[in-house]
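Undergrad: What Swiss-Prot shows for this protein is this:
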- THR48 to Ser: Confers to cells a PhoP wild-type phenotype. No effect on net phosphorylation of PhoP. Decreases 5-fold initial rate of autophosphorylation and shows a wild-type phosphatase activity (MUTAGEN)
- THR48 to Val: Confers to cells a PhoP constitutively active phenotype. Affects PhoP/PhoQ-signaling cascade and increases net phosphorylation of PhoP. No effect on initial rate of autophosphorylation and decreases phosphatase activity (MUTAGEN)
- THR48 to Leu: Confers to cells a PhoP constitutively inactive phenotype. Affects PhoP/PhoQ-signaling cascade but no significantly effect on net phosphorylation of PhoP. Decreases 3-fold initial rate of autophosphorylation and increases phosphatase activity (MUTAGEN)
- THR48 to Ala: Confers to cells a PhoP wild-type phenotype. No effect on net phosphorylation of PhoP. Decreases 5-fold initial rate of autophosphorylation and increases phosphatase activity (MUTAGEN)
- THR48 to Ile: In pho-24; low affinity for Ca(2+). Confers to cells a PhoP constitutively active phenotype. Affects PhoP/PhoQ-signaling cascade and increase net phosphorylation of PhoP. No effect on initial rate of autophosphorylation and decreases phosphatase activity (MUTAGEN)
- MET155 to Ile: Impaired PhoP repression by high concentrations of divalent cations (MUTAGEN)
- THR156 to Lys: Impaired PhoP repression by high concentrations of divalent cations (MUTAGEN)
- HIS157 to Arg: Impaired PhoP repression by high concentrations of divalent cations (MUTAGEN)
- ASP179 to Leu: Impaired PhoP repression by high concentrations of divalent cation (MUTAGEN)
- LEU185 to Ala: Impaired PhoP repression by high concentrations of divalent cation (MUTAGEN)
- LYS186 to Ala: Impaired PhoP repression by high concentrations of divalent cation (MUTAGEN)
- 215-266: domain 'HAMP' (DOMAIN)
- 274-481: domain 'Histidine kinase' (DOMAIN)
- HIS277 to Val: Retains a wild-type Mg(2+) response only at 10 mM in strain PhoP* PhoQ expressing mutant phoP N-93. Loss of autophosphorylation, irrespective of the presence of Mg(2+). Unable to promote phoP dephosphorylation even in presence of added Mg(2+) (MUTAGEN)
- HIS277 to Asn: Abolishes autophosphorylation activity (MUTAGEN)
- 386-394, 416-421, 435-447: ATP binding site (BINDING)
- ASN386, GLN443: Mg(2+) binding site (BINDING)
Amino acid sequence: MNKFARHFLPLSLRVRFLLATAGVVLVLSLAYGIVALVGYSVSFDKTTFRLLRGESNLFYTLAKWENNKISVELPENLDMQSPTMTLIYDETGKLLWTQRNIPWLIKSIQPEWLKTNGFHEIETNVDATSTLLSEDHSAQEKLKEVREDDDDAEMTHSVAVNIYPATARMPQLTIVVVDTIPIELKRSYMVWSWFVYVLAANLLLVIPLLWIAAWWSLRPIEALAREVRELEDHHREMLNPETTRELTSLVRNLNQLLKSERERYNKYRTTLTDLTHSLKTPLAVLQSTLRSLRNEKMSVSKAEPVMLEQISRISQQIGYYLHRASMRGSGVLLSRELHPVAPLLDNLISALNKVYQRKGVNISMDISPEISFVGEQNDFVEVMGNVLDNACKYCLEFVEISARQTDDHLHIFVEDDGPGIPHSKRSLVFDRGQRADTLRPGQGVGLAVAREITEQYAGQIIASDSLLGGARMEVVFGRQHPTQKEE
């Protein structure tokens, strides 16, 4: 049973709709058909009884009672409403008169039928019916066709019993009128028989119509399924919001979910890219130190602190970026601690001197010890590390660092004697993946990360020309008042 349910119950919506609707139509059709058949049967019986009762009244009117005998004289031009066979009984059930002497018919009249007015039926065979229809050639032809199709077919004759009370001219009589044409040969009965075929044809016609209705009704769901497949194949980014009213809420929620997932994916991808870029400097220092150890230019005792410092920085950077990934987009600063700027820059300069040792970069700094940075230390190190690394990469020999501080802003200036940045590219270098010099190795990430961090401090980075002949980067950190609260 469970196996059957697993294989057959999870049907498609179209099949479910079709089966459910077909079931409803079938039940309603059968119900209406049964009601129609019962109604027709009752109406048919009433109509037949009324006609036979009319024949009975006619014979009662034409009957004469003389010398304790009854006689019936039928006019020659009398037009009977229907071919019938009439029998007249007295109150004791004795047969007084019969229109024709047909023994099997007389025996078929049950004594209990004669006790009350009523409507009955006599079941017989084709041969017996043929004796009743001896004078009706049209009915005989129809009966012949029935005999050819089924020699054992049963015929049903309607019987009406009417009791007439005694009067001055007539004793109590019971008149039995038998319809000589069986129900099976009547046109009305054939209509009844055809009703079943009409019902079956109706169902066969309804099923394809229901299929078309199901196909048309479920087209929006098919379209939605197709769009989902296109999403899986990366052929579309969002679901079409122009859909039916019932699916609008679902599509809107799915689009919101897709947007959230895409933003989260982009956030972590960006964070991973930024982390990879930030680890380049400490890894380069480790590589330079190991090279010095291999060439015996540095002793183990001197190399160990340098390597431990860079390993510690790598660990800090990983923790910092994981935390930053969870806070990205919130607009809330990680901390508002006070950090002297000069020591932080000294550590960066020391690391960069090791990275660019072969190039022989000369980095000079002119910063007052009182100048401080308010915020997360790793934010400052990340921004200035990227800006200084760019300056060292593109300078010829000299890099100069200076700073000034106002009530709410910290300005740090980094200048080099390199080729500088063309005016047309000064805004592009802060976009991810964009670089002013595409001939040198790089990813175009450092300055983009620096700008994103400074914007969190309501600051900016401004590129201009330096008096040294190269580029001048002005890094501005806002929100530098120690007592300032986040809005």
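Just so you know, glycine gets a Cβ as well, placed from its N, Cα and C.
Nothing has been swapped: the model has the original residues at all the noted spots.
Quick one: where do these features end up spatially?
TA: According to its DSSP assignment, THR48 (mutagenesis position) is helical.
Here the Cβ of THR48 (mutagenesis position) has 20 other Cβ atoms within 10 Å, regardless of which shown protein chain they belong to.
Look at MET155 (mutagenesis position): DSSP puts it in a strand.
In the structure as shown, the Cβ atom of THR156 (mutagenesis position) sits within 10 Å of 15 other Cβ atoms.
Remark: HIS157 (mutagenesis position) has GLU121, ILE122, THR124, THR129, LEU132, VAL178, ASP179, THR180, PRO182, ILE183 as non-local neighbours, by Cβ distance under 8 Å and separation of at least 6 in sequence.
Packing around ASP179 (mutagenesis position) is summarised by its Cβ count: 24 other Cβ atoms lie within 10 angstroms of its Cβ, all protein chains included.
The Cβ neighbour count for LEU185 (mutagenesis position), using a 10 Å radius over every protein chain in view, is 19. Look at LEU185 (mutagenesis position): DSSP puts it in a helix.
Helix, strand and coil content of the domain 'HAMP' (215-266), in residues and according to DSSP, is 39 helix, 0 strand, 13 coil.
A sphere of 10 angstroms centred on the C-beta of HIS277 (mutagenesis position) encloses 20 other C-beta atoms.
Mapped onto three states, the DSSP output places HIS277 (mutagenesis position) in helix.
Cβ environment of ASN386 (ATP binding site): HIS277, SER278, GLY446, LEU447, VAL449, ALA450 lie under 8 Å away, each six or more residues apart in the same chain.
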Undergrad: Using C-alpha atoms only, work out the spacing between THR48 (mutagenesis position) and ASN390 (ATP binding site) and round it to an integer in Å.
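TA: That separation, Cα to Cα, works out to 111 Å.
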Undergrad: Specify the count of other C-beta atoms within 10 Å of the C-beta of MET155 (mutagenesis position).
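TA: MET155 (mutagenesis position): 22 neighbouring Cβ atoms within 10 Å.
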Undergrad: What kind of secondary structure is PRO419 (ATP binding site) part of, going by DSSP in three states?
TA: coil
Undergrad: Tell me the Cβ neighbour count for TYR394 (ATP binding site), meaning other Cβ atoms within 10 Å of its Cβ, over all protein chains shown.
TA: 19
Undergrad: A 10 Å Cβ contact count, applied to the binding-site residues ASN390, PRO419: which residue has the minimum?
TA: PRO419
Undergrad: Around MET155 (mutagenesis position), which of the listed recorded positions (LEU185, ASN390, PRO419) come within 10 Å, judging by Cα atoms?
TA: LEU185
